[in-house]
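Colleague: Features from Swiss-Prot:
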ACT_SITE  D224  active site, nucleophile
ACT_SITE  E290  active site, proton donor
VARIANT   A95 to D  In strain: GEO
VARIANT   K115 to M  In strain: GEO
VARIANT   A178 to T  In strain: GEO
Amino acid sequence: MRPLGALSLFALLATTVSGLAIREPDAKDWYQHATFYQIYPRSFLDSNGDGIGDLAGITSKMKYLADIGIDATWLSPPFKSPLKDFGYDVSDFYAIQPEYGNLTDFDKLVEEAHKNGIKLMLDFIPNHSSDQHEWFVKSVARDPEYSEFYVWKPPATGGGPPNNWISVFGGPAWTYNAARGEYYLHQFTPQQPDLNYRNPKLLAEMTKMLFFWLDRGVDGFRLDAINHMFEDEQFRDEPVSGWGQPGEYDSLDHIYTKDIPDVYNVVYNWRDQMDKYSAEKGRTIILMTEAYSSIEGTMLYYESADRKRQGAHMPFNFQLIYDFKKEQNAVGLKSSIDWWMNNMPARHTPSWVAGSHDHSRVASRVGLDRVDQVMTLMHTLPGTSITYYGEEVAMQDFKEAQQFDNRDPNRTPMQWDSSTSAGFSTNTNTWLRVHPDYARYNVDVMQKNPQSTFHHFQHLTKLRGHRTMQSGEYVHKTVGTKVYALLRELRGEDSFLTVLNMAGAEDTVDLGDFVNLPQKMRVEVAQPNSKSKAGNEVDISKLTLGPYDSVVLRATVSSAAAINLSIGLLLAIMARYIFV
């Protein structure tokens with residue numbers, strides 16, 4: 001026997017087993033495993049009967065959000081606006097749109113949110129303001145303080161716009177202002193002039209505004225259309241892309257109006273200031289970015305290429321919106337998830353967006369028979385889930401509601417119950433028409449039905465509170481082209497296996513090649529129409545899944561099992577010392 005004695009070996013064994021049993025996973029901050037919920041204020045709840053949602057209505061539903069497992073909510077812009085783009089054209093960043101309430105109402109909302117354990121985020125639009133903003137009016141008049149707050153250029157030689165730039169909504173990105181005698185840039189509508197971030201005073205004013213809302217208790221910001229903030233300083237023509245028709249946004253390759261490096265520096269500086277504020281106040285303030293960009297450009301919002309500067313806590317990840325379609329299979333789904341996870345810098349948090357005010361609703365994109373599947377996936381993937389209001393009751397687009405914008409169909413009033421205007425308002429005339437199927441798809445009806453999308457959503461958000469879901473690793477694979485499986489595991493904790501049948505036919509699959517899983521597992525969550533039932537035991541070597549089915553299976557890991565594993569390992573080590 002080697003010099004190490006038996007007593008020493010047993011002491012080592014005891015110490016190691018003890019260490020393995022009590023080791024804690026890395027601590028996670030609140031946002032790293034949160035369930036976010038986007039509220040479109042105009043459509044959530046009308047408290048005064050004018051047919052328009054408001055802050056008081058949102059405030060009254062904070063307990064509801066807490067009950068369904070929401071950790072944080074972000075509001076589409078509640079700021080004062082002429083509503084040419086329904087709040088994304090801000091005329092006063094320091095005031096609330098009168099239809100929604102006032103600052104007192106906002107303060108009550110923040111208080112009620114925090115009382116219910118919910119963080120409150122604001123949608124912040126840094127790229128532009130309304131053309132009715134005081135700054136723009138003064139800039140037109142060449143007020144020395146505000147003259148360069150916007151991007152102005154003289155007409156091109158011979159007249160006309162300064163260059164060939166096209167707005168996101170089509171047509172020239174330049175509009176001539178006769179009073180000033182120059183063109184102003186607007187990457188969106190002519191009523192949304194671009195702010196000039198090359199002007200230090202403008203940048204200082206916008207930063208000051210962020211702290212105004214932080215001091216009112218806001219927990220962070222979603223930075224809308226962030227990659228449009230800067231333009232090429234030489235204002236060069238953009239090359240033709242070969243896509244789209246002349247005059248359409250896609251007809252140009254936007255190398256001079258998007259993803260300019262200066263954008264990232266502003267985000268990194270704002271992150272530095274948010275972190276400093278967080279340290280002073282003892283609460284984590286976060287930044288989220290929305291940018292339709294390349295994967296390389298998007299990942300730079302997390303951190304700089306040299307990893308010395310931190311940016312957004314989470315860029316928005318829209319891949320599930322784009323890739324989880326009716327025709328998607330398991331291989332394509334896995335590739336979509338890998339696309340984000342394999343490009344994300346180490347130690348950062350992924351986000352998974354199911355829907356938003358700019359996109360068709362889940363039920364309309366994938367069909368009512370697959371809504372529960374999407375909910376299962378996004379709530380069991382690692383990181384943050386981001387849900388759009390009404391997805392918990394499978395709300396659908398309503399094309400006939402379109403009145404102001406082609407995105408109106410997915411912005412219709414929240415469906416609370418079967419009463420007048422779906423319980424959204426006592427007024428029969430609401431700002432957008434209510435979806436006609438509201439009597440079937442609403443909170444009240446689904447709350448009373450334990451086999452509903454609502455309860456499925458609630459079960460999943462509750463499961464997200466488990467330590468494995470918050471801090472565990474993930475492994476995922478496909479079984480053929482039809483079945484996708486995702487394993488979440490954390491040493492010393494129960495493991496969870498999410499399984500999705502992406503096909504419209506029943507299938508029986510063998511998932512036994514996942515290591516460290518027992519052959520028999522318990523069904524933790526099953527979608528309402530599943531072949532499986534919560535609480536039942538199943539054999540993962542022959543798991544039967546219904547069409548478009550999804551289940552979450554649980555493998556219980558006892559402390560005794562963990563100790564036995566450690567003892568087995570160390571006994572093998574002892575044997576090596578004894579018999580070699």
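Glycine is no exception: its Cβ is also placed from the backbone N, Cα and C atoms.
Every residue here is the original one, so none of the noted swaps is modelled.
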Colleague: Between E290 (active site, proton donor) and D224 (active site, nucleophile), what C-alpha distance do you get in Å?
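Modeller: Each residue's Cα considered, E290 (active site, proton donor) and D224 (active site, nucleophile) end up 5 Å apart.
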Colleague: Nearest to A95 (variant position) in three-dimensional space, by Cα, is which of the recorded positions K115, A178, D224?
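Modeller: That would be D224, nearest by Cα distance.
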Colleague: Let me know the most crowded of the variant positions, choosing from A95, A178 and counting other Cβ atoms within 10 Å.
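Modeller: Compared across A95, A178, the most Cβ atoms within 10 Å surround A95.
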Colleague: Using DSSP, would you call A95 (variant position) helix, strand or coil?
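Modeller: In the DSSP reduction, A95 (variant position) maps to strand.
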Colleague: Do me a favour and check the Cα-Cα span between K115 (variant position) and D224 (active site, nucleophile); whole Å is fine.
Modeller: 27
Colleague: Sequence gap of 6 or more, C-beta under 8 Å: which same-chain residues meet both conditions with respect to the residue listed as 'active site, nucleophile'?
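Modeller: Same-chain residues close to the residue listed as 'active site, nucleophile' (Cβ under 8 Å, separated by 6 or more) are Y88, D123, F124, I125, P126, N127, E290.
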Colleague: With a 10 Å radius around each C-beta, find which of these recorded positions (K115, E290) has the fewest other C-beta atoms nearby.
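Modeller: With the recorded positions K115, E290, fewest surrounding Cβ atoms within 10 Å: K115.
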